[in-house]
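**Q** Record note (Swiss-Prot), mutagenesis H165 to Y: In hc196; failed spermatocyte division in a zipt-7.1 mutant (ok971) background. The unchanged residue is displayed. What Swiss-Prot notes for the published mutagenesis of S177 to F is this: In HC78; induces an aberrant localization of tubulin in spermatids. The active site feature in Swiss-Prot is assigned to D200, D394; the stated evidence is similarity to another entry. As a published mutagenesis entry, P440 to L appears in Swiss-Prot alongside the note: In HC78; induces an aberrant localization of tubulin in spermatids.
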Amino acid sequence: MDTLRSISSELVRSSQLRWTLFSVIANMSLTLSIWIGVYNMEVNSELSKTYFLDPSFEQTTGNLLLDGFINGVGTILVLGCVSFIMLAFVLFDFRRIVKAWLTLSCLLILFGVSAQTLHDMFSQVFDQDDNNQYYMTIVLIVVPTVVYGFGGIYAFFSNSSLILHQIFVVTNCSLISVFYLRVFPSKTTWFVLWIVLFWDLFAVLAPMGPLKKVQEKASDYSKCVLNLIMFSANEKRLTAGSNQEETNEGEESTIRRTVKQTIEYYTKREAQDDEFYQKIRQRRAAINPDSVPTEHSPLVEAEPSPIELKEKNSTEELSDDESDTSETSSGSSNLSSSDSSTTVSTSDISTAEECDQKEWDDLVSNSLPNNDKRPATAADALNDGEVLRLGFGDFVFYSLLIGQAAASGCPFAVISAALGILFGLVVTLTVFSTEESTTPALPLPVICGTFCYFSSMFFWEQLYG
């Protein structure tokens, strides 16, 4: 009961979780619309018999389940080979090849798969033997494909709005799901789903798993690469205009964390500065005993402050190995001139409430180390525990399960499978997900969805024959 209460409270509290569930529902609904409305849940036998075994084809073992198992294993072997090839490119720093691969895959879906779907839809509406209707079909295919393709380019390859990127993620994953439903023979889909379940566990959790190793090299790539492979439910962008209070709380939390990090950094820096100044005093005393600083010396601070921003000067470049008198004298004079310069002190500030926003912005922008100002990488984005992310493959296989459930012709089974997927996803993201590690989002939803589907089918057949 405590677990259920925790799940329900997290579902109520997190707008990211609710938006992710809504996106999954939209993805499954769009897949069903195309799968049923355009293709009438029929497999493309011409394409399917080229690559798979089935009793209705010439190439078959004669056993439906054995054919499905062989097809499923073969599909995962191909997936594994592609994954390890990509892993090799990543490990050996073939960054251009990796980016080109991801880019071409995205463009193929935006222009190729979408155009094929539009062709299959409009060819059923218009008579292809009539020239006028044939030309109308071409126009209705080309124009939407160009608009959709270039819209997707803007969404995936530029700094577009997050909602636009999410829309194209949902539609692209639906197109891929329908393509798989059209290619896989009837029972092959179930074997593919269950075998890919174990593959996902290996790829994400095993030390030599492809996704595990790729994450270790994520710091070599810009965070923009994630736009091509992951769905992000960014709460700050998501709630724009709809939940301003929650957004402001998130911004305030970010400011407080930044302030805390800044205080810790300059507290450590002050200790290093004290040690440095002590060395300077010793040098002065060794060269000229009369130059030993007194209590009025600028080197002695009347009141120590936990945070103090000092301008860097050339004396910081002095080392213990420097013994030249002229260099020491130069360092002393530079230090004295530096001490007379303007110093920004924030010793009395410890929380965000004690100063205005502009003062903290200046503090953070001017005082953080250079390493904190580097461009954000994919590793930084993946390690951000405040953003909920799902891989494109998760959306694809959720919809693949729903499409296969719809092929049974039982609406009750489809709804049950969808509820099972959503329940498994909620449990995965609330109970098993942690900020320290990546949690596979495919196994539990597939298990719950499959269980709910077959259970509902069993009860449906018992009740209605």
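Quick reminder: no glycine exception, Cβ is built from N, Cα and C everywhere.
At each noted site, the model still has the original residue.
Mind running through what each feature is packed against?
**A** The number of other Cβ atoms within 10 Å of the Cβ belonging to H165 (mutagenesis position), over all protein chains shown, comes to 20. According to DSSP, H165 (mutagenesis position) is assigned to a helical segment.
A C-beta separation below 8 Å, combined with a sequence spacing of at least six in one chain, links S177 (mutagenesis position) to N27, T31, W35, F395, V396, F397, S399, L400, G403. Reduced to three states, the DSSP call for S177 (mutagenesis position) is helix.
Taking a C-beta cut-off of under 8 angstroms and a sequence separation of 6 or more, D200 (active site) has the following same-chain neighbours: G393, P440, L442, P443. In this structure, D200 (active site) is part of a helix by DSSP.
Within 10 Å of the C-beta atom of D394 (active site) sit 24 other C-beta atoms, taking all shown protein chains into account.
Reduced to three states, the DSSP call for P440 (mutagenesis position) is coil.
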**Q** Give the distance between the Cα atoms of D394 (active site) and H165 (mutagenesis position), rounded to the nearest whole Å.
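**A** The separation of the Cα atoms works out to 16 Å.
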